[in-house]
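So that you can see what the record holds, here are the features copied from Swiss-Prot:
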- Cys146 to Tyr: Embronically lethal (MUTAGEN)
- Cys401 to Tyr: Dauer formation; when associated with L-470 (MUTAGEN)
- Cys469 to Ser: Dauer formation above 20 degrees Celsius (MUTAGEN)
- Pro470 to Leu: Dauer formation; when associated with Y-401 (MUTAGEN)
- Ala580 to Thr: Dauer formation above 26 degrees Celsius (MUTAGEN)
- Asp648 to Asn: Dauer formation above 25 degrees Celsius (MUTAGEN)
- 775-869: domain 'Fibronectin type-III 1' (DOMAIN)
- Cys1045 to Tyr: In m577; normal number of muscle membrane extensions (MUTAGEN)
- 1077-1179: domain 'Fibronectin type-III 3' (DOMAIN)
- 1246-1528: domain 'Protein kinase' (DOMAIN)
- Cys1252, Gly1253, Glu1254, Gly1255, Ser1256, Phe1257, Gly1258, Lys1259, Val1260, Lys1282: ATP binding site (BINDING)
- Asp1374 to Asn: In sa219; dauer formation above 20 degrees Celsius. Normal NaCl avoidance behavior after exposure to NaCl under starvation conditions (MUTAGEN)
- Pro1434 to Leu: In e1391; dauer formation above 20 degrees Celsius and increased lifespan. Increases the number of muscle membrane extensions during larval development (MUTAGEN)
Amino acid sequence: MTRMNIVRCRRRHKILENLEEENLGPSCSSTTSTTAATEALGTTTEDMRLKQQRSSSRATEHDIVDGNHHDDEHITMRRLRLVKNSRTRRRTTPDSSMDCYEENPPSQKTSINYSWISKKSSMTSLMLLLLFAFVQPCASIVEKRCGPIDIRNRPWDIKPQWSKLGDPNEKDLAGQRMVNCTVVEGSLTISFVLKHKTKAQEEMHRSLQPRYSQDEFITFPHLREITGTLLVFETEGLVDLRKIFPNLRVIGGRSLIQHYALIIYRNPDLEIGLDKLSVIRNGGVRIIDNRKLCYTKTIDWKHLITSSINDVVVDNAAEYAVTETGLMCPRGACEEDKGESKCHYLEEKNQEQGVERVQSCWSNTTCQKSCAYDRLLPTKEIGPGCDANGDRCHDQCVGGCERVNDATACHACKNVYHKGKCIEKCDAHLYLLLQRRCVTREQCLQLNPVLSNKTVPIKATAGLCSDKCPDGYQINPDDHRECRKCVGKCEIVCEINHVIDTFPKAQAIRLCNIIDGNLTIEIRGKQDSGMASELKDIFANIHTITGYLLVRQSSPFISLNMFRNLRRIEAKSLFRNLYAITVFENPNLKKLFDSTTDLTLDRGTVSIANNKMLCFKYIKQLMSKLNIPLDPIDQSEGTNGEKAICEDMAINVSITAVNADSVFFSWPSFNITDIDQRKFLGYELFFKEVPRIDENMTIEEDRSACVDSWQSVFKQYYETSNGEPTPDIFMDIGPRERIRPNTLYAYYVATQMVLHAGAKNGVSKIGFVRTSYYTPDPPTLALAQVDSDAIHITWEAPLQPNGDLTHYTIMWRENEVSPYEEAEKFCTDASTPANRQHTKDPKETIVADKPVDIPSSRTVAPTLLTMMGHEDQQKTCAATPGCCSCSAIEESSEQNKKKRPDPMSAIESSAFENKLLDEVLMPRDTMRVRRSIEDANRVSEELEKAENLGKAPKTLGGKKPLIHISKKKPSSSSTTSTPAPTIASMYALTRKPTTVPGTRIRLYEIYEPLPGSWAINVSALALDNSYVIRNLKHYTLYAISLSACQNMTVPGASCSISHRAGALKRTKHITDIDKVLNETIEWRFMNNSQQVNVTWDPPTEVNGGIFGYVVKLKSKVDGSIVMTRCVGAKRGYSTRNQGVLFQNLADGRYFVSVTATSVHGAGPEAESSDPIVVMTPGFFTVEIILGMLLVFLILMSIAGCIIYYYIQVRYGKKVKALSDFMQLNPEYCVDNKYNADDWELRQDDVVLGQQCGEGSFGKVYLGTGNNVVSLMGDRFGPCAIKINVDDPASTENLNYLMEANIMKNFKTNFIVKLYGVISTVQPAMVVMEMMDLGNLRDYLRSKREDEVFNETDCNFFDIIPRDKFHEWAAQICDGMAYLESLKFCHRDLAARNCMINRDETVKIGDFGMARDLFYHDYYKPSGKRMMPVRWMSPESLKDGKFDSKSDVWSFGVVLYEMVTLGAQPYIGLSNDEVLNYIGMARKVIKKPECCENYWYKVMKMCWRYSPRDRPTFLQLVHLLAAEASPEFRDLSFVLTDNQMILDDSEALDLDDIDDTDMNDQVVEVAPDVENVEVQSDSERRNTDSIPLKQFKTIPPINATTSHSTISIDETPMKAKQREGSLDEEYALMNHSGGPSDAEVRTYAGDGDYVERDVRENDVPTRRNTGASTSSYTGGGPYCLTNRGGSNERGAGFGEAVRLTDGVGSGHLNDDDYVEKEISSMDTRRSTGASSSSYGVPQTNWSGNRGATYYTSKAQQAATAAAAAAAALQQQQNGGRGDRLTQLPGTGHLQSTRGGQDGDYIETEPKNYRNNGSPSRNGNSRDIFNGRSAFGENEHLIEDNEHHPLV
């Protein structure tokens, strides 16, 4: 092995060791392929090298923003993680999901055979084998969890948490610089990372203590999910969150700060950059006061938030700091997105263009990615997300995935995580921890959670692992580590006496029913935050408050409907000693309690005030319901409903004209006919500048007693000369009001009048208008960085844009001489390359623009200087008593830049900051939100003022407004429409802007206004006002100019006057760019070897232009220059076609160098890669070499023939044997198509008859062969023809023909013979042996209808002789033994697939699912096919493994079908329950009724759970052959030619089979009621039916006896025993009556797979059809035979009699019965009445719902009297009459409570009409307005006057 290979191997080995030390994930103990491992190592090594290069590059160019670095680093990190996961292993956590050995234990490692390694093999092969044995990435995404993380004070300092999960295996993260968590279970906080505490300390230590840098912060490269809150607060030096959390996908929000899940607050240097974040599952977003943080409002936060708690509070603080920091947040596209499919887009309203689509950006280079599956339409619920290609992830994913359709590749789980996979819910034996993952009970109880620095007991109850109890449970007072189930409904009492001012506090009382104390709610937030909908559920459980209810300042509340269950306020304490309910200062409250709420107050009154949207009529409704008189002080009509539209008179205002500095309004005059006209003063027009159109703006916004943001103009009312009012009113605002161009104004009109009786006010809605454009000021041009092919220019926006600046026009042109002039004199003596100097540039200049004066005829908006000059004129204030001194103008210019703060916003911000500091300094609990919340009874001064009800300040209409002057420069326009300049010299521009890759600039079309010059329109959305002119020539002088233009689609728009800013600038040169590429230098000999022509390609990019080239010919020996040629790059000269010529060269070795000279100077020297060899030709010519190659090829051909002959001699026989085997096993050579062979028949060989059957995979027809002989020599006439019903090209059709292929290999007596295949027609036909009697299952079921058969007598062998039964079982076993000998697995052995011919011989058929097992012990199918679940073994159900032993299991099920005459296996169970019954519970079918122990032992042998414990078919044939006929022995495959003899050790012994549950129970003389075991109501099963054989109908006793009455046979019956096992719980599986009447099994095509039609008279009805006498009238004799009951002691109820002769079964909702329509004469199907109750006129019925018909009242009375006498005899049984328990086996349970029936529940109270109704099932037809339905909760007998005994 070479030294280089050794070095490479050692290097790879070192990489693996390093990866193992980093401990990123577990390893798997299986091998991987050579290619995969090599690629993984190669990729890792290459990525590490690239990463080092990038790091070195960033060290030198750290000031350049690299937008692609993050993606490259992420890809590298992901590849490293894959290799690390495949090599390393971490320790086991309580959740075993971290261990990859869960499914591949270490003891089962794949062994490697090294015997083939020869001694000559190098060490490389051995190392590769060892490498492949250990490198195997896990199939699932491994989860590594961390608890809550708090980084504080220093970037690397992780503080210990007070609140922990208490995981004993939790790892301490202190001191780590890189945390490898994938999930943080809790919140992650970065706070107070400040180098200096105060500004004085910062100034003092600025030079000694620089701020922290980005590289010092801890990184989380693998973190995908934070289950709590992400908080970044007061952190310096942190520039980009992308570098800290490069893969963060999901923020859970299970614990919130206030109601926010993402908080970024007061961070001076931060950029968000969380471009992978796709889901915020709960909570809102608050991002404020971050001075340099841009793009906060470009993200669609509402799209990320999936819950109704979606309050978003973000600002763009960088815009307010523009004059201080010089930073302006850019607008526009951040990534190129053709077709708008890659990025997400926001829709913003624009007055001129309507709705505008704006690209959502995280930064200037990264947009918010779009995924069609983040939300599921049309519900908009959370979706699974997308993978990297945009495809839909698995439904259990959230936030995206690595691979589609793979629940193990999710970034986060939608529901629950368990063992590396996302699942819907935990299994029954597991417990849900933290609402996200499953743990075992032992793992749960190991946890010791710490809440508030105190350990609390953990509990594992009802599938929940938590410190609190689940719903319906409460803490056990005797043991606080346990929960106990509540008796009835849990009543949770919460002792609170604090303010509910945050959403987490509200969540803490979600389960509370009784509030012990005062409930004060003060939740601030946006109305559209969705909190109101969440609070609706939070307060829904409260029904009692012991104190008072106070709702104040809660903006999310629209109504108080969330207290829908509030019934009582005890008011033990009163608010202000007066009020039990207080509601005030709720700005959005529109309604009070729901009209259905039945609320009572024990004492106190109600106070409702200052709710501006609450109409007074709702207050009156509430007071009327509470029976409390209205009080004008407590329920003030004047302070409620001020902003609501309760009663109003609207004024419709129209705009008649709009100019740049004026707006004209008009409206109809106000109707004053019904008021005192002398009191009407006039109209006042209010207006103010607004940033945007806000449909929700109100008149009261931005107003106080001192400062009013609205300006106003008053117009006095005058009557006309005739005394009539003016029909229309006209007003305008103009230069005197300092109206500015292109400014949006809000306005409204209000009337002014003196208060008097009957006065009415008029007010208009708020409208919006934007003034017109005016010529903008010119921009100011500045120069920035210059590069070799680009010039970065910057400029300042016009001081007065006077319109929406849509774009800037940038023009540039070359100002350079042609290089061809210099090329003419390049090779002259005076211009040698050595003496050439660099070209000198003309002086670079900047042309200053002159300010443009606005014509004096127009009044413009005042500038800052003019406003300061008129300061004295502004010092005025409204004459309002108590008004504060006006300070709006006295404030400094810096303060004037900021908007006057809203008092309520200040209160909300203060509350948020207090809560934030509490959370940071006192971290909350991880397990849950604390129920004991700290007292928050603070009341601010603002709230104290608000609580002074009836003293709300009012604004006088005559007050003069103050004008707030903004001293900021106007911001650029946000318009994105394409301009069309009006300057004649400019060309038309394109309509749709594009985006420059890697920049923030949105561009329009580049055009060339003049020859040699270019221009481009740059969108004004680029708020940094800069542009990089790219694709410039290197080292070239350019002239640049700039102008600003407005939106040309708007009338009056224009560009700035032609005084454009200008500059001259030369681009930089590029070192070595003038070099000729070495590989392009070529040479060739000319006429002889002494003449060489050298050619090359010129440089593609040069520094300004090429003047010429210098070509040198050097000696290869000493490097001396032999010849030099100089050539100028003149016009028409070609270096490739012409080049230079060297002549008269001597023999030797030379190389060529070429030097290009550009405008900048001589470039580097380029040398040819191939040397020039000049020599005289020798012996080895081309002809000689070709002849030698020909001889070599001949010798190689001879050697190949020898090798071929040797292989044929040595290995020919083995290849032949393998070929023969593959012919016998065609499935090894399946090529997905059927090939016709000798079995092929012609279509006219058979005649197709009528259809005789249909199965899951096709139809069967009768056929007749036309004297045809099959390939096996069978001449056949009648035959069966199978035809597939699917598409001929489908996969099922191929499987159908493959079945025929399989049958070609079989030739035995007990397998259906194949006669041939007709594949030339569509659909194809398979011709088989005719089996006249059909399949075994249907044949057995047909025997049930035989009159000889009586199930109650167990006369099974009277129907099928015992020897015939043995014969059939032996024939099936012999056929399966034949398949077993051929290594074939049938996979679908069932009675339906066993066919019977006319001499009652059973043969095995239907090989559609058969598979070959020659090389494997079992067969595991792939794809999706129908499977016979009820005939499958446990290993087949769970693992999909099939072999001969699984067929043995199916044979046991076939025996069950035989002894039950074709009964459905596992009757009463669904397919999922069958899987649980067999695979999980490991149970088998209980012994059928009338089944002999011998056969049940054989069944149990076949149903052994372990496959190796089951017998083989060979053993079963020898066992059954002892009782079989001699004919069978003559035809048996096992007992004839093959002589497959068993050893003594292989013989079966039935005595070893357990006899449990096989012996018949002892029959008692009479049923004993006391022996019937009593069950609790919760343990009863309503599906417990009675076997049919226990009933026998007898003829009527006399003419008056009800035909519905049934009695017990004279034979004493066995008392039903209490079922105690899972087998006996499924009682329907124990009877031999066959399948239920309507068993629903939906799976595939026939009765065993899908729902089928059923026959009548099959199984008994449901047990609860009977009713006792005392169940209805308290022990009286009435209701003798209602609901199918009997009036005879000892007689049962109509359990076995069908409802109306098969019309309906009387069963509800269970799979055992089918609901069918019944005739109008029938009562409801659940009555269970006998068939004789119907079919007679509907007259003189004694009772409803199936009562027996009586011909007269006397007959009914006589029968009732007899029943009453029988009832008296039952008094010792608790007063019960004809009880259901008189019949053992009915499932009725006696009640321990005296006088009550255990089968029924009292639902009706006692009233004047009856004594109550314990029946739960309804009443007569006349209930429910005469409809035919019966009432579920009504009385059984309603009409008392018709009672015969009343």
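Cβ atoms are placed via backbone N, Cα and C, with glycine included.
For all the noted positions, this structure keeps the original residue and models no substitution.
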Q. Roughly how many Å separate the Cα of Cys1045 (mutagenesis position) from that of Pro470 (mutagenesis position), to the nearest whole number?
A. 66
Q: Return one of helix, strand or coil for Cys1045 (mutagenesis position), based on DSSP.
A: strand
Q. Reported as an integer number of Å, what is the Cα distance between Ala580 (mutagenesis position) and Cys469 (mutagenesis position)?
A. 32
Q | Composition by DSSP (helix, strand, coil) of residues within the domain 'Fibronectin type-III 3' (1077-1179) | A | 3 helix, 50 strand, 50 coil
Q) Sequence gap of 6 or more, C-beta under 8 Å: which same-chain residues meet both conditions with respect to Cys146 (mutagenesis position)? A) Lys171, Leu173, Val179, Cys181, Val183, Val184, Glu185
Q) Tell me which residues of the chain lie with their Cβ under 8 angstroms from that of Pro1434 (mutagenesis position), as long as they are six or more apart in sequence? A) Trp1449, Ile1478, Gly1479, Arg1482, Tyr1505
Q. Counting other CB atoms within 10 A of each CB, which of the recorded positions Cys401, Cys469, Ala580, Cys1045, Cys1252 comes out lowest?
A. Cys1252
Q: Could you tally the C-beta atoms, other than its own, that fall within 10 angstroms of the C-beta of Val1260 (ATP binding site)?
A: 18
Q. So which one is it: of the recorded positions Glu1254, Asp1374, which has the fewest other Cβ atoms within 10 Å?
A. Glu1254
(Q) Taking 10 A as the limit, how many CB atoms besides its own sit near the CB of Gly1258 (ATP binding site)? (A) 23
Q | the domain 'Fibronectin type-III 3' (1077-1179) [mean pLDDT, rounded to integer] | A | 84
Q. Quick one: what's DSSP say for Asp1374 (mutagenesis position), helix, strand or coil?
A. helix
Q: Output, ordered by sequence, the same-chain residues six or more apart from Pro470 (mutagenesis position) with a CB under 8 Å from its CB, or 'none'.
A: Thr461, Ala462, Gly463, Leu464, Cys483
Q. Roughly how many Å separate the Cα of Cys401 (mutagenesis position) from that of Cys469 (mutagenesis position), to the nearest whole number?
A. 34
Q) How many Å lie between the Cα of Asp1374 (mutagenesis position) and the Cα of Glu1254 (ATP binding site)? A) 27
Q: Compute the C-alpha separation of Cys1252 (ATP binding site) from Cys469 (mutagenesis position), stating it in Å without decimals.
A: 62
